[in-house]
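Data block below; observations after.
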Amino acid sequence: MAAAEMERTTSFDAAEKLKAADAGGGEVDDELEEGEIVEESNDTASYLGKEITVKHPLEHSWTFWFDSPIAKSRQTAWGSSLRNVYTFSTVEDFWGAYNNIHHPSKLVMGADFHCFKHKIEPKWEDPVCANGGTWKMSFLKGKSDTSWLYTLLAMIGHQFDHGDEICGAVVSVRSKGEKIALWTKNAANETAQVSIGKQWKQFLDHSDSVGFIFHDDAKRLDRSAKNRYTV
């Protein structure tokens, strides 16, 4: 299924018409850093003044996390710079958050922006993530915005056949470009991981090969870790 078609056939059809409806339903960190949240647009502000009488619940609640390069430089332990930004559980609250958060092309260099199932932290040490791994895609600088959005829509819209295997996703902004990683919880389940990788490529109309690395390999071998699965 092409990415555009996938977007039309998910529950986000109606939601896109409501784009920034009611951002008040989630949990927000009130001390945000530069490069993390954008100011409300006039269109968004007009929606926030209206009461949304019907909201469309998602299969799971999700949390946005932000990791800035400034915070990373000050952290005393790996992962301590991660900030819980916003938790949402409905289509409308997702769009309310998404429209007030910098997209990858506007994030500061060295930043990481995560979207994970609520109560799962984007760390190897999290019990749910510990035995998992990641699929990764690379993009030229400033070219990952649409793919990041489609990844979020497919993930929170429960479009993957093995959606229960998915922990979350992260977009990372670096000097050479941007990367999107899809985190899963059971790396040894080859059938599930390969299915997720294939569907992810399909949703994004991504033609290049993508690889899957076990967290255990990444922890032991760092950048020398090899792909266990490729699609």
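Placement of Cβ uses the backbone N, Cα and C atoms for every residue, glycine included.
Keep in mind that this structure shows the original residues, not the substituted ones.
Note that the coordinates shown come from a computational prediction; the quantities given were computed from them, not determined experimentally.
Within 10 Å of the Cβ of Asp222 (mRNA binding site) there are 8 other Cβ atoms, across all protein chains. In the three-state DSSP reading, Asp222 (mRNA binding site) counts as helix. As annotated by Swiss-Prot, mRNA binding site applies to 74-79, Lys106, 124-125, 174-179, 219-223, with the evidence given as similarity to another entry.
Looking at Swiss-Prot, the entry for mutagenesis of Pro69 to Thr says: No resistance to potyviruses (e.g. potato virus Y (PVY)); when associated with N-70, R-82, R-110 and N-112. Neighbour count (other Cβ atoms within 10 Å of the Cβ, all protein chains): 16 for Pro69 (mutagenesis position). For the recorded site, Pro69 (mutagenesis position), the DSSP three-state label reads helix.
Ile70 to Glu or Asn appears in Swiss-Prot as a published mutagenesis result, with the remark: Increased resistance to potyviruses (e.g. potato virus Y (PVY)); when associated with R-82 and N-112. No resistance to potyviruses (e.g. potato virus Y (PVY)); when associated with T-69, R-82, R-110 and N-112.
Listed in Swiss-Prot is the mutagenesis experiment Leu82 to Arg, annotated as follows: Increased resistance to potyviruses (e.g. potato virus Y (PVY)); when associated with N-70 or E-70 and N-112. No resistance to potyviruses (e.g. potato virus Y (PVY)); when associated with T-69, N-70, R-110 and N-112. DSSP assigns Leu82 (mutagenesis position) to coil in the three-state reduction, placing it in neither a helix nor a strand.
Around Met109 (mutagenesis position), taking its Cβ as the centre, 10 other Cβ atoms fall within 10 Å, counting all chains. Quoted from Swiss-Prot, the note on mutagenesis experiment Met109 to Ile is: No resistance to potyviruses (e.g. potato virus Y (PVY)); when associated with F-48, K-68 and D-77.
Here the residue is the original one, while Swiss-Prot reports the published mutagenesis Gly110 to Arg with the comment No resistance to potyviruses (e.g. potato virus Y (PVY)). No resistance to potyviruses (e.g. potato virus Y (PVY)); when associated with T-69, N-70, R-82 and N-112. Taken residue by residue with DSSP, Gly110 (mutagenesis position) is part of neither helix nor strand, so it is coil.
Under the heading of mutagenesis, Swiss-Prot lists Asp112 to Asn and annotates it as follows: Increased resistance to potyviruses (e.g. potato virus Y (PVY)); when associated with N-70 or E-70 and R-82. No resistance to potyviruses (e.g. potato virus Y (PVY)); when associated with T-69, N-70, R-82 and R-110.
Record note (Swiss-Prot), natural variant Ala3 to Thr: In strain: Russet Burbank-0, alleles 1, 2 and 3. The unchanged residue is displayed.
According to Swiss-Prot, the naturally occurring change Ser138 to Asn is described as follows: In strain: Russet Burbank-0, allele 1. Mapped onto three states, the DSSP output places Ser138 (variant position) in strand.
The mutagenesis positions considered are Ile70, Leu82; of these, Ile70 has the fewest other C-beta atoms within 10 angstroms of its C-beta.
The recorded positions Lys106, Ser138, Gly177, Lys219, Asp222 include none with a CA atom within 10 A of the CA of Pro69 (mutagenesis position). Rounded to the nearest whole angstrom, the C-alpha distance between Asp112 (mutagenesis position) and Leu82 (mutagenesis position) is 9. Of all the mutagenesis positions given, namely Ile70, Met109, Gly110, those whose Cα is no farther than the 10 Å limit from the Cα of Arg174 (mRNA binding site) are Met109, Gly110.
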